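*Asks:* The structure's right below; bear with me while I get my questions together.
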Amino acid sequence: MQEKTKRIIKEDIEAVRAYSDCFDVEMPDLDENGEVIGLPAPYPREVAGTVRSGYRIYDLAKKAKERGWPIQNPILGRNTAEETYGESQEMYAYADKFDETLFHFVHAEATRHIDPLKGRELINQSRGKGGITPIGEREFIAMGGGSKHPVRINATGDTPHLSIINALIAGFDGTDIGPVIHVHFGGRGIHDYKTKVVNGYKAIQICAENNIFVQLDSHKHLNNIGGTDGMALAMCLLSEGLAVHAGLPWELSAIQMNVAGINIYADLAVMRAFRKACHSKSIIAVPETFQNPPGNLVAEAAHFSRMAVTAKLGGADFYRPKAAESVGIPTGDSMGQAIWGTEDVFGHVVNPDIQSPVIDAREAEIIDEALAVLEATLHLEGLTLEAMTDDFWKQWSDEALIDLIVAAGKAGVLDSQRAAGWDLKRHVVVNRDKDGITRYVKGYTPLGVDASRCAQSDEDVEVHVEKAPTRPEKIVLATVGADAHVNGINVIREAFQDAGYDVVYLRGMNLPESVAEVAAEVGADAVGVSNLLGLGMELFPRVSKRLEELGLRDKMVVCAGGRIAEKEEEHRQFEEKIQKEGSAFMGMDGFFGPGSSPEDCVKIIGDMINAKKA
């Protein structure tokens, strides 16, 4: 019983012990004979008066299919169990208005991204932000969390299997792992790519053996970093191949998908392609990120209603309502209003089962690109969806399949424009065409993949090419803390490079002091740091402090971006403070929040540099 889980614990016992010590929670250990102790029984298992199981979530997916519209999957997790439980009760009150059972996504603390054995310092500087803590997960369930509404925790990062063991002990019905196949948001992380994939596979095995519902992989995250629909489908299918080896029941497997609400035919095509190709029984539709919705909850509701319509028409099993996209973690009341509004959309939109040759053609195009990527990854020819049965994936051992995946990532076969894994080959360039579809720019399709089978843009696209600086000014850019969200700072990097600056780019997850020291070493004129987890007040001043210690603060422009505070109400207070007082209270010369123009950033910081030199 639980043989794979026990084997994984034995193999990674030092990391398990580091997790226990780092987060002050009791974890499984080994007795004097080297056998695992302290591991709870698999689900179904009663925890805090409720029988927990991933099948509670699958039962909701079946309900969605029967009635014809998605179950809502709101995201809400605060730093403590008490806060999370209290805000959740306010959110649940709205669902009670129409007797709806939710699939509650309890967002975890950002430290989940980091290996506790190798990244303790990063963890320590990022505690208490991004969501609920590991000990808070256990306390939340003990308080009654998940008793009516099934819950899942997110476990993305370097060591998802450790987070999932904690969730199993706590009593969460589900979790997420994806993206397994690509580096989450392109962050640097601690590990090499193979370790990332291996740890993802360990997480899948634990879910399979303990009946945990799992969001296996994510079309959404690949889209967010410039992955095409076809590439995302290929990666999700590779994750399903690993799931076959893990023995994961398809009823407990879900794929997360973007819906953009820009082109309904395109959204329907991609949802149908995934439904046709994937064996996972559930699709979780999520409103596309990075569309810069209005910074107002009422106006934002209209923005997200477009995605809710698509989710219903596309037959999603679950849908994540959004509130306060521009400010991080919303209040329970704001999320409750988003749930209420979304349910109104679901209840007043008729699904006419839209059929069109345009949808059919796009669906076929997505599937063909995915098959081309898989052929290049697996060294096959003439691959079809019909051939990809469970037995198909068993022709390789799990180790051999992982080796093929890793080799494809390092060769540029599995590629997306803004992924920044340090040992992955980058080549592709994409364009978001006027019809809302992301396609490759001609000449920049994935390496080793038949270009004729990759959707390519017909638009006139100017490709950003890194070139030698034409100006003497130098700027260091990085995210600080346990933050792997590099999409925004990548855009800023390109803007400064296009303007001729010499850019030193440190990617994601850096200590503030390290950024300052690099700036000193290279003789930078400016430093730009970002954190989207609400750690601005804790981390940004440390950059300036270290520069002061080095005697360089007065010689450098130091600016920041992202979110100063993670919670809706706190972020609003800081925005007002910046408008009245400026950003000096954070030790910054300027702050560029969500929605800032890259061109404005370049101009304003350039003017600041000139003023320093004057």
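Every residue, even glycine, has its Cβ placed from backbone N, Cα and C.
Under its mutagenesis entries, Swiss-Prot includes His464 to Gln with the note: No effect on activity. The feature domain 'B12-binding' is assigned by Swiss-Prot to 472-614. Mutagenesis annotation in Swiss-Prot: Asp483 to Asn, described as Activity reduced 2000-fold; the structure shown retains the original residue. The annotation that Swiss-Prot gives for the mutagenesis experiment His485 to Gln reads: Loss of activity. The adenosylcob(III)alamin binding site annotation in Swiss-Prot covers His485.
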*Asks:* Would you say which of the mutagenesis positions His464, His485 has the most Cβ atoms within 10 Å of its own Cβ?
*Replies:* His485
*Asks:* Can you tell me how the residues of the domain 'B12-binding' (472-614) break down into helix, strand and coil by DSSP?
*Replies:* 73 helix, 30 strand, 40 coil
*Asks:* For His464 (mutagenesis position), what is the secondary structure state per DSSP, taken as helix, strand or coil?
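*Replies:* Note: His464 (mutagenesis position) is coil by DSSP, not helix or strand.
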*Asks:* Return the count of C-beta atoms lying within 10 angstroms of the C-beta of Asp483 (mutagenesis position), excluding that atom itself.
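*Replies:* There are 30 such Cβ atoms around Asp483 (mutagenesis position).
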*Asks:* Fill in the CA-CA distance, His485 (mutagenesis position) to His464 (mutagenesis position), as an integer in Å.
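*Replies:* With distance taken Cα to Cα, His464 (mutagenesis position) is 21 Å from His485 (mutagenesis position).
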*Asks:* Taking only the residues in the domain 'B12-binding' (472-614), give me the average pLDDT of this model.
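*Replies:* A mean pLDDT of 88 is what the model gives the domain 'B12-binding' (472-614).
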